[in-house]
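Below: the structure, in structure tokens.
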Amino acid sequence: MENGSGKVLKPMDSEQLREYGHLMVDFIADYYKTIEDFPVLSQVQPGYLHKLLPDSAPDHPETLDQVLDDVRAKILPGVTHWQSPSFFAYYPSNSSVAGFLGEMLSAGLGIVGFSWVTSPAATELEMIVLDWVAKLLNLPEQFMSKGNGGGVIQGSASEAVLVVLIAARDKVLRSVGKNALEKLVVYSSDQTHSALQKACQIAGIHPENCRVLTTDSSTNYALRPESLQEAVSRDLEAGLIPFFLCANVGTTSSTAVDPLAALGKIANSNGIWFHVDAAYAGSACICPEYRQYIDGVETADSFNMNAHKWFLTNFDCSLLWVKDQDSLTLALSTNPEFLKNKASQANLVVDYKDWQIPLGRRFRSLKLWMVLRLYGSETLKSYIRNHIKLAKEFEQLVSQDPNFEIVTPRIFALVCFRLVPVKDEEKKCNNRNRELLDAVNSSGKLFMSHTALSGKIVLRCAIGAPLTEEKHVKEAWKIIQEEASYLLHK
């Protein structure tokens, strides 16, 4: 293959990599140095980039300097800056030097580790680091790789939930017969992430068989065991087959924590696969004072947390543990002739292709390994505790202002609050909170999001960006107060 100059292309030339790599690292370092100069939420309009880029790809090579100039002028204006210290909209998607270096190393090695033989280190390192994190979380030994359980890295919590739902579905169908699919019933609270709904659609679970159980402020939006028991009993009486329960530790809307032990007891006694989704809050549970929130996980069949949220590991890196790896492999294993090899055929190794939806997989364990080694567990605990401390401070600021109220008790580093309602005018209050959110986000100085709880529009301040300090939290509150004052007096 020749490029425009007649020279044969060498796409991984070591010297060019060294030259361009230095330029790219400098560019990224400068970006982080100046990240506060950008509006946190992109202010562009839909379709903006089509007007700035050509209709077709270049025929001949351009320089990296030209590309980076376009990144500065055309791409960065269309970026919402998730790593900004004033990003409070969603749960964090942490980046770090260690995570970045691990990602770089993974890209540089360029392996595809779908089976042990395709890169033994990729499989074995993944098993080791998932065991490391399981020990930090004090998970039961059944989730460790030395037995029939183990951990695997998925792309997202959505993939993790889909994988275990399919495993649970096939496990019960092997017992009751494949024609019973239309009788299978899934249970969750109305605070469970929409990923479960999508997983049910993919797995062929009829929407009428998805029990979305109502929660309210009396339990801080946690699922009541009584609600689950009543639903399961009704379905059994109707001749249906309860088979899957998804509980939450740190819901997306308000960080509600479901009572795992009580829910697990019901699930276990009825042969229901019990999955615990701790995508966000799982990271905090490496701190002894927050481990209580996953008490009862010993009753679960599977458990997931996102290292790419609050664990300084660049996206994507969702950690899933199961007690019975056979349930996964029986549901997801494929073994065409071109993938057969001695180690796999002899059952001597783990082939992670059979623990996930796709075949191909990146060397994602490298970045998690780098994070654990370059920071250590004690530093990670301090990092998480600092965000929780900042959230406590923000909560106190809100509580001291009579124009605002805290809607749900803060547990981790999310504060749910709103402008207080005018007497008997809840609808007007909701509109006013929407207006406040739009005003704050349009300023470009910070970015927040909202949710709805019991019909109330609630503002969410999720503290967790890697660069966030006390001054950013105080500045955010100052802007919120200023915009609120304008709305209340206009």
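Positions of Cβ are set from backbone N, Cα and C atoms, glycine also.
Swiss-Prot lists PRO92, HIS193, HIS308, PHE338 with the feature L-phenylalanine binding site. For PRO92 (L-phenylalanine binding site), the Cβ neighbour count at a 10 Å cut-off comes to 26, with all displayed protein chains included.
Listed in sequence order, the residues of the same chain lying 6 or more apart from PHE338 (mutagenesis position) and placing their CB within less than 8 Å of its CB: none are present. Quoted from Swiss-Prot, the note on the mutagenesis of PHE338 to Tyr is: Abolishes phenylacetaldehyde synthase activity.
When the neighbouring Cβ atoms lying within 10 Å are counted for each of the binding-site residues (HIS193, HIS308), the highest count belongs to HIS308. In the three-state DSSP classification, PRO92 (L-phenylalanine binding site) falls within coil.
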